[in-house]
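Asker: My questions all concern the structure below.
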Amino acid sequence: MGVANIIYALFLLGPSIFLKATAQTHPIVIKGNAFFDSKTNERFYIRGVDYQPGGSSSLVDPLASRSCKKDVEIFKKLGINTVRVYQVDNSADHDKCMNALSEAGIYVILDLNTYRHSISRAHPALSYNKVYLQHLFATIDAFKGYDNVLGFFSGNEVVNDEDTTAITWVKAVTRDVKAYIKKHSDRHIPVGYSAADVAENRLQLAHYFNCGDESERADFYAFNMYEWCGYSSMTVSGYYDRIKEFSNYSIPLFLSEFGCNTVEINDDTTPNRPFTEIEAIYSHDMTPVFSGGLVYEYSAEPNHYGLVVIDKDDERRVSRNFITLMKQYAKTPNPKGDGGYKKAGSPSKCPANSTQFNAWEKLPEMPEGAKIYMEKGAGEPLGIEGPTNMWSPFHDGDDDESTSRRPKPKNKPSNVTSTTSYTSGMTSSSESGSSKIGVAFCQALFITVLIATLSF
């Protein structure tokens, strides 16, 4: 019997010998720096995977796909309680999939952005417009009725190096999204940010999202962190350092992506990922500060992180790494009691600007054209292929049509720092100095001409 057949035979033994997901979902609420089940009052730990077949820039909405129920059965085998979805079509019907997930005890953390709707790293002020906010608000409307929506991400890795300029507008988006939920949803749905693990500004960025007025602060914060590789340890991986750094952080923290793949390679050319960090993540050392995490990623893509192979006939085949992760989840219980969470804490102090961190404490006001959506609702959802907010030198994204090009999808890197995003703009955030000067000059010239034209 081949290795693949042995793996599949073990898989078919079913969840009876492994940890089962609870077969119901109640809204998740936040108390102090932790998540709790609103009905049972038990602490909730995220045990999940990142779920976007085709990659994070795929046009396929997995929550509207006919294949969702197949995947839910596999999630149940894996023993998870949460999936993260990077992109959805807000005009599609998600009832069947969301209900199937709920019946399996599985929650969804949803990124509100798409490859056509996000804050541009290069032109954040221009991409923050009515087209963009209408899309985000319409996505909230499409999902606010599902009790198993754990939360929304207002951004993913918009900052992935030392240039943090765009983060001011992401925090403004966080404020706007929270305000929209408060006005138009029957329940509070938490809103947070998923950060790249950039050592130079890791702390400043986290504190920035947790400082200022409550209406502007994130409800939770997450890292895409790949520091633990293979058979590592709390010390070698830096996990102990992260615990110390965030010991006084007052909102829930979790790993929105984890699972290094720079490890020993199997004979089938796939990485041998032992997932030994699972025991650490759900240990008494971690749970006073962190509330679990999501393994990157469900489906096999060219980047070699996938747990499940989806063939051309849409059939699923689990990998050795899937079986390994399933066993690690099964043998690692959550800590008893409340896991040492902090019942009350103080918001962070807004970090000072420096050569490695630059953001405004005073946030920009919501665009005038978007205020009608805040007041009266987003209106008709326009879907992934609807108008884009992306800006080019001849289009500011604030009209009903866009000339913006689709950015090329990015795969996960093979190093320990994640850089997944929807490119967040038409130009790279790592432009050369001369390129930045040229862009700045063109912007200034364009705005001058625009103002002159409007004045005329």
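For all residues, glycine too, the Cβ spot is worked out from N, Cα and C.
Here the original residues stay in place, and none of the substitutions has been built in.
The (1,3-beta-D-glucosyl)n 1 binding site annotation in Swiss-Prot covers Y86, N156, Y296 and is backed by similarity to another entry. In Swiss-Prot, the entry for mutagenesis E157 to Q states: Leads to abnormal spore morphology and unviable spores. The structure shown retains the original residue. The (1,3-beta-D-glucosyl)n 2 binding site feature in Swiss-Prot is assigned to E157, D197, R202. Look at Swiss-Prot and you will find E157 tagged as active site, proton donor. Per Swiss-Prot, mutagenesis E257 to Q is noted as: Leads to abnormal spore morphology and unviable spores. Taken from Swiss-Prot, the feature active site, nucleophile applies to E257.
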Asker: Return the count of C-beta atoms lying within 10 angstroms of the C-beta of D197 ((1,3-beta-D-glucosyl)n 2 binding site), excluding that atom itself.
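Answerer: Result for D197 ((1,3-beta-D-glucosyl)n 2 binding site): 21 other Cβ atoms within 10 Å.
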Asker: Looking at the recorded positions D197, R202, E257, whose Cα is closest in space to that of Y86 ((1,3-beta-D-glucosyl)n 1 binding site)?
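Answerer: Nearest listed residue in space: E257.
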Asker: Under DSSP, is E257 (mutagenesis position) part of a helix or a strand, or is it coil?
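Answerer: It is in a strand.
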Asker: Long-range neighbours only, meaning 6 or more apart in sequence with Cβ under 8 Å: which ones does R202 ((1,3-beta-D-glucosyl)n 2 binding site) have?
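Answerer: Non-local contacts for R202 ((1,3-beta-D-glucosyl)n 2 binding site): A195, F223, E245.
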Asker: Based on Cα coordinates, which of the following recorded positions are within 10 Å of E157 (mutagenesis position): D197, E257, Y296?
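Answerer: The recorded positions passing the 10 Å Cα test are D197.
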Asker: Can you grab the distance from E257 (mutagenesis position) over to Y296 ((1,3-beta-D-glucosyl)n 1 binding site)? Cα atoms, rounded to a whole Å.
Answerer: 5
Asker: Measure from the Cβ of Y86 ((1,3-beta-D-glucosyl)n 1 binding site) and count the other Cβ atoms within 10 Å, all protein chains considered.
Answerer: 25
Asker: If you measure N156 ((1,3-beta-D-glucosyl)n 1 binding site) to D197 ((1,3-beta-D-glucosyl)n 2 binding site) at Cα, how many Å is it?
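Answerer: The Cα atom of N156 ((1,3-beta-D-glucosyl)n 1 binding site) is 11 Å away from the Cα atom of D197 ((1,3-beta-D-glucosyl)n 2 binding site).
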Asker: According to DSSP, folded down to helix, strand and coil, what is R202 ((1,3-beta-D-glucosyl)n 2 binding site)?
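Answerer: For R202 ((1,3-beta-D-glucosyl)n 2 binding site) - judged by DSSP and reduced to three states - the answer is helix.
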